[in-house]
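**Student:** Residues or ranges marked as active site, proton acceptor in Swiss-Prot: D845. Swiss-Prot lists L726, G727, S728, G729, A730, F731, G732, T733, V734, K753 with the feature ATP binding site, giving sequence analysis as the kind of evidence. Taken from Swiss-Prot, the feature domain 'Protein kinase' applies to 720-987. One entry in Swiss-Prot concerns the natural variant V658 to E. Its note says: In oncogenic NEU. In Swiss-Prot, a published natural variant is listed as V659 to E, annotated In oncogenic NEU.
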Amino acid sequence: MELAAWCGWGLLLALLSPGASGTQVCTGTDMKLRLPASPETHLDIVRHLYQGCQVVQGNLELTYLPANATLSFLQDIQEVQGYMLIAHSQVRHVPLQRLRIVRGTQLFEDKYALAVLDNRDPLDNVTTATGRTPEGLRELQLRSLTEILKGGVLIRGNPQLCYQDTVLWKDVFRKNNQLAPVDIDTNRSRACPPCAPACKDNHCWGASPEDCQTLTGTIAPRAVPAARARLPTDCCHEQCAAGCTGPKHSDCLACLHFNHSGICELHCPALVTYNTDTFESMPNPEGRYTFGASCVTTCPYNYLSTEVGSCTLVCPLNNQEVTAEDGTQRCEKCSKSCARVCYGLGMEHLRGARAITSANIQEFAGCKKIFGSLAFLPESFDGNPSSGIAPLTPEQLQVFETLEEITGYLYISAWPDSLHDLSVFQNLRVIRGRVLHDGAYSLALQGLGIRWLGLRSLRELGSGLVLIHRNTHLCFVHTVPWDQLFRNPHQALLHSGNPSEEECGLKDFACYPLCAHGHCWGPGPTQCVNCSHFLRGQECVKECRVWKGLPREYVNGKHCLPCHPECQPQNSTETCTGSEADQCTACPHYKDSPFCVARCPSGVKPDLSYMPIWKYPDEEGMCQPCPINCTHSCVDLDERGCPAEQRASPATSIIATVVGILLFLVIGVVVGILIKRRRQKIRKYTMRRLLQETELVEPLTPSGAMPNQAQMRILKETELRKVKVLGSGAFGTVYKGIWIPDGENVKIPVAIKVLRENTSPKANKEILDEAYVMAGLGSPYVSRLLGICLTSTVQLVTQLMPYGCLLDHVREHRGRLGSQDLLNWCVQIAKGMSYLEDVRLVHRDLAARNVLVKSPNHVKITDFGLARLLDIDETEYHADGGKVPIKWIALESILRRRFTHQSDVWSYGVTVWELMTFGAKPYDGIPAREIPDLLEKGERLPQPPICTIDVYMIMVKCWMIDSECRPRFRELVSEFSRMARDPQRFVVIQNEDLGPSSPLDSTFYRSLLEDDDMGDLVDAEEYLVPQQGFFFPDPAPGAGSTAHRRHRSSSTRSGGGELTLGMEPSGEEPPRSPLAPSEGAGSDVFEGELGMGATKGPQSISPRDLSPLQRYSEDPTLPLPTETDGYVAPLACSPQPEYVNQPEVRPQPPLTPEGPLPPVRPAGATLERPKTLSPGKNGVVKDVFTFGGAVENPEYLVPRGGSASQPHPPALCPAFDNLYYWDQDPSERGSPPNTFEGTPTAENPEYLGLDVPV
């Protein structure tokens, strides 16, 4: 059924398409079942309305038509926008054979789109008895009607009507109109013949074969032609209505929505389109206005075009009506509040009013334009005593003398007998007729006692008919050129019941002789439509008073206009050329060039001026300026009328001065007294409030945030001992030192950051801010602050990390690092950053250089110089400026200075990339200013050669443009923990299983141990939470059998002069408290009994439970069963897993043809490193195991000084202006105090200021 709905016979081949050129549109009527105002002219009214009409824009109402009426003028109608009503008519047929669609935008009785009512012969019963064929509607003959979009059908009281019950109305109704009511009366007084045999299923509109109903909604399969049975091309387009001639939307017989130049569309083309290239709105040359169901290039006359592309009769809210010079009308948005307008009947608050009465007439006082209509009914002049409405008087009608335009209609069926015309509307120029009386009339006058019309200024009737009916004394109807007033061919004058021209001639009613073409609105010279000669005011005259007569005039076209009163009348020439005083030929009194004046100005202030002007007339009558131009107190004048010179008396000046001084003193004393009293009152009020106040001054506004109870330890300078300089920079110096707390016999290795002398307050504030941030941190993966020393130069005391920064560590040991080392570090850094996210701290400077190595298995995040704590209601931090590491931070941080935890995720991805490339420089060779453009174009760091796609995809996710698409740190912890359990699956390092088994001690570590003062030290964390030693821990005595086994480090020298750390079993350690950190202060790497470089012996293996639950560690980065923020609980009763990753056990590699792997360079080596392949563009590394040139990183600079005998080792990269990057031996490099060489951190090429455009 769905396919057949628009197939087969739905393709009507013989009918016109909706795009037929020259479509004639007419307005319908809205009289319902009311009797026509003029039955004599009713048929003429219908003919004028629908002659040649194809689309009825309103309702098609055919009522009260006589039996002999010729209705052939209806045969062109194809579409009705509203409803169709055929009622109380005696015609046998209505020729609407071409009507295709009834849209039902208005419905009869709010329900019916088609109503056929009481079309019968009044003498139906009599004619039947006498044998005469009765009149009345016999057949509908709507053979082309295939669509009713909205509304039902009502057919009643048609005794002669046949075939209405044979129509398949379900097929006529649109799919969404299937529930429309159908009320059909089949009671008839005659027998109806059957439908023609050609009509399938006996569906027809009449007896003729041409009247068979065309089915477009339900079609029997047998009715479909065999050659085109149910083909998709046999279906109409979805925008078609009433059938089609082909499958395209240009083949529709009628359009479902809008007809655009013969093509059916869902919407008309918009007037404005958006240009995506220039980001601006552009006029659409193909744009169309919506007019009914059509798309038109311009709105029809009398309709208003809107900005949204519609043709309307009333402007929308906050819009005003504007008429252009070419006569087009449009709605224009008011720049401010719209000016007040006068509403007539049918609009706004007068929507329910029927007529103009004494209760509402004053609303039209002073109105030049009325939006709406005017109607004068008998009740207007009779009043309504029950409602307290008095009768309308002739004097009250004078309010309409200023009226010039009516947008609706003017209907008058009652008028005062004392008024012989409609001269109260003498200035009315336009009746637009956008709303018509009964849907037909813009001007209707009936039953009046007036003698003539008197509408002398009326020049336009925009729409509708003119009805002048049954006015028994009205003349001059035929002397008005009505055709010049009409604006469309469907307009006409309908008159009846008025005096004839002969009767008016007998009354001596004729136009004034000077009226052009004999056209007038009444008798006399003021009622001419146009004048044959000249017009003076409202009168037609034969000539103007140019040379004679008073007042003198000048000619402007056909108008006689008076000269200015100050012009001297001339006899032989024109008195003036215009109506202004400067257009006179001569002046009768004086001339104040160029104006003629009655007298010269004396003390007159010109417009927009406060200075008076004094002039006197000379002998020729010309006004000359006075020598003295007095501005005030101009009393004494000379004989010419000019101000006389006056000398001011000194007494006046003295008096004025004295009075002014006294007044100033009095005011000063009064003001002083008032100020003193005011202060006393304020002081008194304040004391009273303080004595009586029982509540807090400020209201409580709790934020809900937890208090920061971190402790800040203040150290005395006597507790600190500086051993040697580790590095220097613009901020000051970093020392290796020892902290010896007062009263305790312990030595704690520390790093002391000392600001240099004369440091700016900003530097002091920044180091205190850094101390504030570090003091509140308590994670094993974040560097701890031990305290501050508030001397003249602030000193920051932190943990001393024996292995230096992670960047130097991976570069120095790139040939001896394994996959588990790298992945364990990734896990620990992610856990540290996850902790920072939990405490709402944005780091802003995460990089491998800012991660310190406490032990080869334990790293910590440091450098909180750029970190920012977020408040409880903050989710991001916006930087005001400063330097940032462009190549490490996220794109939104570069462009918008926006820093969040997700921007730290970006930096984490770059840090992982540094580890996986063994310390390569990101985006090497690319200037920092080009980084934003490069990132916006989608370029990212390349995949490191040792990384599998799994690891690289995590990096790529960290570098997503949308920060919300990046993973969270807790997700990164989970991902890298999973990879750390099976490291060689995710990080592939060649010959990893053959790598050296020597411990990963660094040159920096050896330099620390060479100092004699570094023995017998206690680790800072062990001092704060006691546990094993720092460099040379002693075995814990008295260890229980259920405690963890611990390690003891021993220091030996290898044959090559390298320092090796061995881990020997030291027995069992005592049980820890639940708050005590695990080995390495919470290291995530299991450090069982297998030490670095030690051989696993049988004695190191303790008995274990061989159950499946304990044979494998769930998390190889943390084999202990419970973790609480980096700390572990005792395992007194839980056996440890049997299989875990052992990152430190590597077999000795065999000798290769090229020889064994090169050892770490000794401290005194002076030979250059062999040149290696430097990283290419964007950090691509050709040889992952050779980074000889990567050590000379511009981020790290060495203080000037030192001797040639002890050059700076190339293996080290001490950081500049950072307390965690060390110099190998700066104490031996003499440098003048407070002098620095090199580039400070602020000038680091990896950091770029946010306040500089990038």
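For all residues, glycine too, the Cβ spot is worked out from N, Cα and C.
Relative to the rest of the structure, where do these features sit?
**Tutor:** DSSP classifies D845 (active site, proton acceptor) as coil under the three-state reduction.
A strand conformation is recorded for S728 (ATP binding site) in the three-state DSSP classification.
The secondary structure of V658 (variant position), as reduced to three states from DSSP, is helical. Take the CB of V658 (variant position) and look out to 10 A: across all protein chains shown you find 10 other CB atoms.
Remark: V659 (variant position) has no non-local neighbours by Cβ distance under 8 Å and separation of at least 6 in sequence.
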**Student:** Between the Cα atoms of G732 (ATP binding site) and V658 (variant position), what distance do you get, rounded to the nearest Å?
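**Tutor:** Cα-Cα, rounded: 71 Å.
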**Student:** Using other CB atoms within 10 angstroms as the count, which residue among the binding-site residues L726, V734 scores least?
**Tutor:** V734
**Student:** Rounded to a whole angstrom, what is the C-alpha distance between V734 (ATP binding site) and D845 (active site, proton acceptor)?
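**Tutor:** Given the Cα positions, V734 (ATP binding site) is 20 Å from D845 (active site, proton acceptor).
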**Student:** Return only the integer: C-alpha distance in Å from D845 (active site, proton acceptor) to V658 (variant position).
**Tutor:** 75
